[in-house]
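So that you can see what the record holds, here are the features copied from Swiss-Prot:
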BINDING   Ala424, Glu425, Thr426, Ser427, Ala428, Gly429, Lys430, Thr431  ATP binding site
DOMAIN    411-599  domain 'Helicase ATP-binding'
DOMAIN    632-792  domain 'Helicase C-terminal'
MUTAGEN   Lys430 to Ala  RNAi gene targeting defect
MUTAGEN   Glu540 to Gln  Results in accumulation in cytoplasm
Amino acid sequence: MSSFGNNAGGGGREYHDDRSNRDHRHGNGGSDAGQRRREDHNSSYQSYRRPDGRQDSYGGGHQGNHGNSYGRREDDRSHSRDNHGGSRYGERDDRGNNGRSADNRYSQSNYNYDSNRGGQHYQRDNHGSKDDRGPMNQYNDHGSNHNSNSRNDQYRQGSYQGDGHSGYRRDDDRRRNDNDQARPYQSNRDSDRNSPRDHHNYNSQSSPRSHQGGQDRYSAPKEDNQRRYDNHQGGHDSYRGQNSGGYSGNNSGEYRNDYRSQQDSRDHRSGGNNSSSGFKNDGGFGGNDNRGFGNNGGGSFGNPNNSYRGNSNNIGGFHRSDGSNSEGVNAPVRAPRDWVPVTRDIDELVRETADRLADCDVGQDRAVEIRNAEKDVRLTSWTNSGLHPTILETLKRIKYNNVRTIQGAMIPQVLDGHDVLGQAETSAGKTAAFGLPIIDKILRMDEETRNKARQDDGPLALILAPTRELAAQIHEALRTYCQNTDIIVLLSYGQSDRARSLNEIRNGCDILIGTCGRIMDFTVKSHISLLHLRFLVFDEADRLLQDMKKDPLGHLGAIIKDAGFMESAATRQTIMTSATFNASVMTVANELMKRLPGQDEMIKIVLANGRLSKRVNLEFFECKGLAEKNAKLREILKQNVNGKTLKTIIFVQKKDQCDACAAKLTSGGMLAQTLHGDRSQDMREKLINDFKSNRVNLLVTTDLLSRGIDVSDLDRVINFDLPDGDPDQGADTFIHRAGRTGRTGRKENGLCVSFVDPQSDRDSLLAPKLVELIISQNLPDLKVPDFLDAMAKSSRGKSGTSGFGQRGGYGGRGGGFGGTGRGRGGGVFGGGGRGGDFGGSGNFGGSGGGGSFGGSGGGGGFGGVKPSGFGGSRNNAEPTSSGGGFGAPKAPTGFPSDNNDASEDAPAAGGFGFSTKAAQDAKKAEESATLGSSTFGTANNADEEPTETGADGNDDDEW
């Protein structure tokens, strides 16, 4: 086989070898170098008629196996760089080095480039056997098609100019200096056919990503090449979707994504247009519009992000650090470098806020307590709040008629200049609780103070949020409260235009809202000054610091070690708010927050009881395995109201599960979209706006949206997967997920539906916490399901007196595997008290609440009360305290005998250790007086390992 391309659109010639059935199209190399022979590697657009009469199309589509059509837009740009829908199922003709493969179902592509320049050809490893789902080596030297000098790293080939490739170039920010004005292929077929084939608009360094198979489609002016997606899902530039660029159902094949932003035009096509059940993906998934699963914003099945740079052994998807294989999930996608978040008109925000607050029932707010304060003062109305008159006028305009519970408790403390830790349930009004007093105090500042801050490019207030979505929501809320004032509120976070943000700050900024990564970057590079900072707010502080258990202060070092920040400590107020708190929050709080004279702790405003909003109803379904979950999900979603699908957020645990779940829904005719951290920020915001405006009613997401998205008319939340992590963390995440519904302004309660798998260790460990939440709701119609109650009892029996550790790892308050000592809380497997390594005084058991594997009795082996292994009896003496792991005080063998007596001193079964019933009751009573989670200074998981949510793909790290 051979094919010649006539450059620059000239009249190409056609050559045929002995296979007369093969018809070769002309290739347009884009240079004047004349003809180029492509031997052995089928790089031009080709079609040939097979002996069975079916026609195969290489490079631009395939009509063959299964009758699928993965067509390209035939604009006669017949060079092979425009890979619309390379065949996954297509017959491969890998000649020369590759040979012909009979089993071609999983071939990545047939587009094997032979450069003939510099002795290199760049070809996909098409030796793939049945399981070869992606290229082994993206760039191989000419002499070998296997594993020779693979360049699966950050270096990409440069321009495709004519019949060759330029030298390697770095795939980093230096690409922004290139003037890439690649033609975006927007013209129609007829006009394009009549136009000259001028491919000189591929400049000398055009698109470090496009030469591998797709034209550099999006190189809009000033756009970072990193966003220049040539992704037509042909599988040509690395592993773009497995079948023709996307997830394919039987005999369907069109995957298109033309989710567009204002800044760029994306038309990610792949495949034909005859799909019977394709996924409409205007940024996600769709129903029966025969459009695609193209997933422009990121995620699996046709992510427009080109290849997996810096990732070796890229076989069928990138391997994450946790060892799992994403099977086609692409790396995160960035927004264009000059992308700017949409700023909504203030009048629109006022109308929206007024509508939401009109039916607000403050009577459903949870009660809170004020601790460590000089006085317990609470607002009962805005008129006696002492807030600036301009603020009061604004509150009237937006119909904020009633003071919420958390606001009534927090605002007076902030106005008095105190540092405050504030806790409230979701949708309780925490943003106004810290925002209104900050605005009030800035309005009352003298002009000199404000001018100095502006001259030094420094904000007076800095508000940090864990996610960009939450930061954007806070920004809109504070803009609403600041209307008719001269206070400037700005927003800056990752993927938004950095230079523009800096220019805005330099023009004056009173309140700066952002995520940690962007703000720390500004601080380290001295782009902003923290010298004049008067207010520092950590909103959703537990989520903000949840991955920083080992050294939360170290991760914030760029801010808290800044010279200006340290100098402003005396005059700065620090405020932290969240529905829950953890040890990392307390570490930062103890370092940064001031206490009142005579107090050991800072002022805390805490929930008196219950942490879940009363506006949320709970439902639980037992689902054994993935198949039952999918069946139950379809059953629930088909229960429409008046023929309309209820607005629903579906939570899954990992990013790559989003697409699979949405695919199943879409194949059933339900329009679903996905949103997770691999989507570019512009797409994330576009999807959220579509969801809020009812253009989308089903949204499949990760815990990225468990906080910070306020959709007042959200009907339902479905926990397809229960949250991950230890039980306390899982319960906290569950509360935040459930809190997305039942928002302020809803006339009816929201609904949180959860699928619980009794075969899952994660679900079993979380079961006791879920039972606690159900009981804490204190709703007459809400009962604990029998299956969940059984799971909770079983879990408690396996994991100590309080199920996997309220204070100590793997155990009760006394620590691991059942111990009731208090003190430090022990290490993992450890009892209460300080203890020693593997016990303070005995083998594997410490006296006075030993360490690992230790109880708090006499310190026997593995925590028994006799100083011998496995906790034998001690002359049948009554136990004085709980036994440790593997030790029952009254069991001669060291293991428990059946004992149905419920005496106060009888040993009660615990996880590999036994505690007296009296001790358990005392512990239970003590815990009921706490906040329901490891909060506010109690010892909590001192040796708990970080969850690494950013690494394993479970969540989305905004650092």
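Glycine residues also receive a Cβ, built from the backbone N, Cα and C atoms like all the rest.
Every residue here is the original one, so none of the noted swaps is modelled.
Glu540 (mutagenesis position) and Ser427 (ATP binding site) have their C-alpha atoms 12 Å apart, to the nearest angstrom. In the predicted model, the domain 'Helicase ATP-binding' (411-599) shows an average pLDDT of 90. A count of other CB atoms within 10 A of each Cβ picks out Glu425 as the most crowded of the recorded positions Glu425, Glu540.
The separation of Lys430 (mutagenesis position) from Ala424 (ATP binding site), Cα to Cα, is 7 Å. Considering other CB atoms within 10 Å as the measure, the emptiest surroundings among the binding-site residues Thr426, Ser427, Thr431 are those of Thr431. Cβ contacts within 10 Å of Ala428 (ATP binding site), excluding its own Cβ and spanning all protein chains shown: 26.
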